[in-house]
Amino acid sequence: MDFASSVQRQSMFHGGADFASYCLPNRMISAKLCPKGLGGTRFWDPMIDSKVRSAIRSKRNVSYRSSLTLNADFNGRFYGHLLPAKPQNVPLGFRLLCQSSDSVGDLVGNDRNLEFAEGSDDREVTFSKEEKDTREQDSAPSLEELRDLLNKATKELEVASLNSTMFEEKAQRISEVAIALKDEAASAWNDVNQTLNVVQEAVDEESVAKEAVQKATMALSLAEARLQVALESLEAEGYNTSEESEVRDGVKDKEEALLSAKADIKECQENLASCEEQLRRLQVKKDELQKEVDRLNEAAERAQISALKAEEDVANIMVLAEQAVAFELEATQRVNDAEIALQRAEKTLFGSQTQETTQGKVLDGKNTIVGEDEVLSEIVDVSHQAERDLVVVGVSSDVGTQSYESDNENGKPTADFAKEAEGEAEKSKNVVLTKKQEVQKDLPRESSSHNGTKTSLKKSSRFFPASFFSSNGDGTATVFESLVESAKQQWPKLILGFTLLGAGVAIYSNGVGRNNQLPQQPNIVSTSAEDVSSSTKPLIRQMQKLPKRIKKLLEMFPQQEVNEEEASLLDVLWLLLASVIFVPLFQKIPGGSPVLGYLAAGILIGPYGLSIIRNVHGTKAIAEFGVVFLLFNIGLELSVERLSSMKKYVFGLGSAQVLVTAAVIGLITHYVAGQAGPAAIVIGNGLALSSTAVVLQVLQERGESTSRHGRATFSVLLFQDLAVVVLLILIPLISPNSSKGGIGFQAIAEALGLAAIKAAVAITGIIAGGRLLLRPIYKQIAENRNAEIFSANTLLVILGTSLLTARAGLSMALGAFLAGLLLAETEFSLQVESDIAPYRGLLLGLFFMTVGMSIDPKLLLANFPLIMGTLGLLLVGKTILVVIIGKLFGISIISAVRVGLLLAPGGEFAFVAFGEAVNQGIMTPQLSSLLFLVVGISMALTPWLAAGGQLIASRFELQDVRSLLPVESETDDLQGHIIICGFGRIGQIIAQLLSERLIPFVALDVSSDRVAIGRSLDLPVYFGDAGSREVLHKIGADRACAAAIALDTPGANYRCVWALSKYFPNVKTFVRAHDVDHGLNLEKAGATAVVPETLEPSLQLAAAVLAQAKLPTSEIATTINEFRSRHLSELAELCEASGSSLGYGFSRSTSKPKPPSPSETSDDNQIIEGTLAI
C-alpha cells in the first residue's frame, strides 16, 4: 500500500462526547488515508492523487499543515481526502511536541513554519543556529525535570493505549460492516442467479409453446386438406349416376368424412389459439423477468462496489490501527527510557551523597563545594545520556529550568543544593514505588516476582506453577537476599551439610583410599599431600580423626564373609542410600540440582572416597544405559521435521564449535604445555566435547529446552555425539604403538571413509526398518493388552538399536535417539515415554554417580592451583569461542553467552577418549588423571553455570524494551511452530503445555511486563504487535503451522485474524471469542476455529458445584460431556445456515450425539475429525 508521505511529527486528534484529546503521530496520516468525519470534518478516502504517489516513490519531502481533527464516533466509512498543503521552504525545522493536554486550537494557532524531512531516522531533529547554540549551553534536566518527563511519557502512553484500543474497535466495526456488505452483495448475486434461472425456465417454456403452435398449425393445415379432398370426392360422385343405390351410399360416406374434417379443423383452430395465447403470456413473463434481472444486476453491482469500497476502508483502518499500536509501543519505549534515565540519575546522586558523607569528616567546606561540583558533572553526564536515549517530549524552557541551567553555566551551585538533592531523592523513591505499584495493579496475577518463579522452577520442570497465576509478587529480590532467606529457612540442613563436607575433607586428608590413588608424575604434579595438610588447623585435625574412629566402631561389629551376590546387593543398597540422602539435600541449596547430589554421592562412596563400592567397573557399564535412555526420551519429544529444521545449528554451529575449540585447545596444549602432537589432538578434541547427559538434564529441570539457547545447545550436543565416532577412530591411528607407524593421511582417510559408510548403512537401516516395522509391531502388541509385554518390547527396541549403532562404530546413545525419533511419529509415543521414565531416572542418576566416582579429591588438594587454573581456562576459553561462533550464526550475545556457559564444561566422552589414549600410549596416566578431575569438576559446575547464564540474562537483557523486540535471526531455525498471540493467562497456559511437550512456539504481546516475565523464564516471548505484518514475518509466520490468538480486546483479536488470513493464509488460526456473534465475525474474517470463552469456564464451575452436591465423579463427567456435545451440536446446526463452522472448528459424522450409556462416555458415540481446541 502506497502512502503519500510520512509526516515526522505528532498530530492532535480531538473527538468524543467529552472532547477528549488524542495524540497521534502524523506518520499515521497520509494523503491516501485522509480523514473526513461527520459534520464536515474531513477523514480518510482510499483515492489518492497520482502526483502524490509519484512523490512518495521518489522519496521527496512534502510539507503539511498541522491541524487534523477526528470525531470519536464516526460510523466506520471514510470519504473525502486530505489535500497536501502548499510546501513552504523554510530554513528551520523542529519537532512539534504534542501532549495529551494540548488542544486543536493550539496546533492550528501555531504560526510557526514547519518543514518535515522524510528519512530513515524518525527522530532526527534540526534546529536553527541560535537554538542549537542555546541548546549546547543548556545543561541536562534535573531530577525533578526527569520525573516530569517520566510523567509526561506515562500520560502519553495512556493516551496511546486508549488511542490504539479505539482504532482497533473502529477497525472491528468497519470490518463487520464490510462483511455485512459483502454478504449483501453475495445475496444480491444469488438473487440475480435465481432470477436468471427462472428466466431460463420461461425461455424453455416459450420454446415448447412455439413448438406446440407449429404442431397445431400443421394439424390445421392437414385437416383443411382432408376437407378439400372430401369435397372434391363428393363432387365427383355427383356426376356418376349409374346406380342410384350406390350413389346414395357413397354420398353418405362422403358427407360423414366431410363433417369429420370440419370437426378436426375446428379443434385444431382452438388448439392453435390456446398455444398462441400461452406463447404470448410466456413472452410477457420473460420480458418482466428480464427487467427484474436488469434491476437485480444493477443492485448487485452497486452492492459489489460498496463491498469493494468497504474492503478498501477496512485495509485503511487496519493500517491506522497498526500504526496506532506501533505508536503505543514507541510510547512504551519512551517510558522505559525515562525510567532508566531517572534510575541512573538517582543512583549517581545517592552514590555522591554517600561519598560526601564519608568525606565530610575530613574535608573542609571548600572541598565539599568541589565535591558538589563533581556530583553536578556526573548528573549532567547521566542526563546527557538519558537525553540521547529518550525522545524528549514536551521539554519547554520554563523559568525554573532556565534558572537551573544558568546556575550550572556559571559554575555556581547554591549552598542548599545538597538539601534539595536529598528531597529530590526521597521524591524519586516515592515516584518509583508508585510506578511499581501501578504496574502491579495492571497485572495483578500475572506479573509475579522473578525470584518466586525461579524457585518454583527448580522444583518442577513446569515453568508456570499454579502459584504463578494467583500470587501477587512484592518485587524482585536480589540474589544476596534470596540466598540469605533460603539460608534462614534451611539452616539445620546447611549445618548438617557443612558437617558432612568437613568430615569428607578430613577423610580425604587422612589418606583414605591411598591404595587406589594413581601414581603421580613428579614434573607435572606434586605427589606430596603433606604440604597441603601440614598447615591444617586443630579443628580440621580433630575432624581428620573421625574416619579412624568410625573404622574402630565398625571393627567392633562381628565380621562375616560376604559372597559375590551379597556384595553386588550391598553396592546397590549403598547407591540407593546415597542418592536418597544427597539428592534432596542438594535440591534445598540455592542453585542446587539433583545432578550435584548424584555427583557428591559418587565422590563419597567411590574408590577415591570411602571405597564402599566394590565393583566400580560393572557399575559404570550399567550406568552408560542412563545416557541411552535419556537420548531415547529426547528423540521421543522431537520429530524428523523438527530435526530437519535444526540442521543449520546441528551441522553449522555444531561443526564450527567442535573444530574451532579442538584446534585452539590443541594448539595451546602443544605450544604452551609442551605436549606431543598426538596428545594435543586427543586433548583438544576431548575437551571440545560437552556432557550431553548433564546439560540436557539441566535444561529439562530449568524448563529451557525450547528456548533459543536451549535449541542451539541441543543441536551442538547432537553433532558432538557424531564427532565422538571420528575421535575414537582417530586415536588408534595416531598412536605411536600403531602398526602403521603413527599418523598417516591415507590410513586416516581409509578408516574415516569406512566408518562413514558403516554409519550411513546403519542409520539408513534403522530408519527404514523402524518406519516399516515399528507401527505394526506395536499395534499387534497393544491388541494383547499386556503392559509387561509392551514394556519389554520398548526395551527390546532401545537396546537393539543401541547395539546396532555400537556395532557400526557409532555411540549407543545415537541409536537410542534414532529409535525415539521414529517412535515419536507413532501414536504409542506417550505410553512408551511413560514406561521408560523409571528406568531413565534411575540409570541417569547412576551415571552421574559414576562420574563422581572418577573425581579424586585428594589429587585435587595436592594440585589445586594447576587444576583450578586449567579449569578456569577451559570454562572461560570455551565460553568465549562459543560466543564468537554463535554471533556469526545469528544468535544474540546473551543467548550465545548462555550457550557457551552450558557447553563450556567437559563431557562424559572425554573419559572414554582419554582412557583409550592411555591404553594406546598417547598420554600418561598421571595426565589423564588430572584431566579426569578437570572434566568431572566442570561437569559438576554445569547447574551453577546455567544459573549464572540466567542471572546475566536477567541483568542485561531486560534493561531495555528494545531488547525484547523480535529479531528474525532468532527464529529462522523454527519450522512448523506455533504462534501465541497474547501472553496473558490463556497464552501462558498454552505456552506451558507446548513447552512440556517440547513443541516449538513463539509468543507476542504488547505488554513489556508480561514479555519480561516470559523472557526471565527463558521463553521465546517478544514485544510486538500481533497484527503487524512485519512483526509476524520476523517470528517466522510464513513457516508456522498454527496460531493461538488470545489477545485482550475483541478488536485486537479481529485485527490479528485479519492480518494472518490475508498475509499468511497457510497458518491455521484458533481464536478465543468473547461471544457467539464475535465468533461468527471472526470466522468470516478467516479464523479456522473459534472457541467461545463462556462455555468451558461454565462447565468447570458446573462440575465443581455438582461435586459439592455429592454426585459421583463418573456421573459428573458424563453430564459435562453430554452438555458439551449437545451444546456444540446445536451451535453447529445454528451456524449451518450462515456457512460457518463455529464450535471449535471440527465436524461430526452425526448431527446429534447418542445418549451415552453408563459405561461409555459421549466421546465413544461420535467420530470427531480434527483437533478439539479445548
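A Cβ is built for glycine as well, from the same backbone N, Cα and C atoms used for every other residue.
Noted in Swiss-Prot for the protein shown:
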DOMAIN    975-1092  domain 'RCK N-terminal'
MUTAGEN   ASP721 to Ala  Loss of activity
MUTAGEN   GLU833 to Lys  Loss of activity
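For the domain 'RCK N-terminal' (975-1092), residue counts in helix, strand and coil come to 53 helix, 26 strand, 39 coil, using DSSP.
Just so you know, the Cβ of GLU833 (mutagenesis position) picks up 18 other Cβ atoms within 10 Å once every protein chain is counted. A mean pLDDT of 84 is what the model gives for the domain 'RCK N-terminal' (975-1092). A straight line from the CA of GLU833 (mutagenesis position) to the CA of ASP721 (mutagenesis position) spans 22 Å. Around ASP721 (mutagenesis position), taking its Cβ as the centre, 20 other Cβ atoms fall within 10 Å, counting all chains.
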